[in-house]
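Trainee: When I checked Swiss-Prot for this same protein, it listed these features:
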type	residues	note
ACT_SITE	Y145	active site
BINDING	R131, Y145, P146, M147, N148, K149, H172, Q185	Fe-coproporphyrin III binding site
MUTAGEN	Y113 to S	Has little effect on activity
MUTAGEN	R131 to A	Has little effect on activity
MUTAGEN	Y145 to S	Loss of activity
MUTAGEN	K149 to A	Forms harderoheme III as major product with relatively little turnover to heme b
MUTAGEN	W157 to F	Has little effect on activity
MUTAGEN	Q185 to A	Has little effect on activity. Does not accumulate harderoheme III
Amino acid sequence: MSQAAETLDGWYSLHLFYAVDWASLRIVPKDERDALVTEFQSFLENTATVRSSKSGDQAIYNITGQKADLLLWFLRPEMKSLNHIENEFNKLRIADFLIPTYSYVSVIELSNYLAGKSDEDPYENPHIKARLYPELPHSDYICFYPMNKRRNETYNWYMLTMEERQKLMYDHGMIGRKYAGKIKQFITGSVGFDDFEWGVTLFSDDVLQFKKIVYEMRFDETTARYGEFGSFFVGHIINTNEFDQFFAIS
């Protein structure tokens, strides 16, 4: 049996995608609609307080295209905290006008493919801790997609030796390093949590960088032979103080 890669796991992750039911929202009187939005703003401002205590983080983006209108991404130390957030969100009046279109449950993950040998406790390493328990950037754009490593009769990632996988992941990682300073990447593991094995969340102030890195990696052997991808979601950042304009209906 091939050796399994060991992982370091950080904050639990929940991506929630919603489409706005504009037809139903349109017939709500303006004063009631304003109250819905204010309640939603207060909820998100309250959940965002974890950032100052370094016990979680969150991001809100307006998704481009018809797959969704809003992405809410929450990071928390425990899975049950994500359940609490989602349950409380569903009780908001605005939730009656937001249609769930997709969700993804995972956990921030680092693998040992490229790690050197050390007796150090990795969870005490400041660099590793910053990646496992990150402060999310306020970049203009976000890109999220789920993915698997292929396993069929011709190409099976899980039948490769650890050395073969390490070599492939090294080459794969060298492409990613070319985009340092242009893209911030977060990998979340989801084996046993969701329908794919990993989620990839990218941040950038230049949306074109998403196309460039994904295209370039198509020529990398790790992706070309072993990568399988779900739907891609791209969007622009939206702050809670912009909700009045976002939900405004003239």
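From the backbone N, Cα and C atoms, a Cβ is placed for every residue, glycine too.
Every position carries its original residue.
Mind mapping these onto the model and telling me what they sit next to?
Mentor: Long-range Cβ proximity for Y145 (mutagenesis position), meaning a same-chain Cβ under 8 A and a gap of 6 or more residues, is found for G199, V200, F229, G230, S231, F232, F233.
Listed in sequence order, the residues of the same chain lying 6 or more apart from Y113 (mutagenesis position) and placing their CB within less than 8 Å of its CB are A5, R165, Q166, M169, Y170. A coil conformation is recorded for Y113 (mutagenesis position) in the three-state DSSP classification, outside any helix or strand.
Within the same chain, the residues at least 6 positions away from R131 (mutagenesis position) whose Cβ sits under 8 Å from its Cβ are G10, I108, L110, listed in sequence order.
DSSP classifies Y145 (mutagenesis position) as strand under the three-state reduction.
When Cβ atoms from all protein chains are considered, those within 10 Å of K149 (mutagenesis position) total 19, not counting its own.
Cβ neighbour count for W157 (mutagenesis position) (all protein chains, 10 Å cutoff from its Cβ): 20.
In sequence order, G176, V200, T201, L202, F203 are the residues of the chain that are 6 or more apart from Q185 (mutagenesis position) and have a CB within less than 8 Å of its CB.
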Trainee: Considering the binding-site residues P146, M147, N148, H172, which residue's Cβ sits among the greatest number of other Cβ atoms within 10 Å?
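Mentor: When each Cβ's neighbours within 10 Å are tallied, P146 leads.
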Trainee: Rounded to the nearest Å, what's the C-alpha distance separating P146 (Fe-coproporphyrin III binding site) and W157 (mutagenesis position)? Just drop the number here, would you?
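Mentor: Rounded to a whole number, the Cα-Cα distance is 17 Å.
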Trainee: Just to be sure I understand: of M147, K149, H172, which recorded positions have a C-alpha no more than 10 angstroms from the C-alpha of W157 (mutagenesis position)?
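Mentor: Qualifying among M147, K149, H172: K149.
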Trainee: Per DSSP, to which secondary structure element type does Q185 (mutagenesis position) belong, with helix, strand and coil as the options?
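Mentor: The three-state answer is strand.
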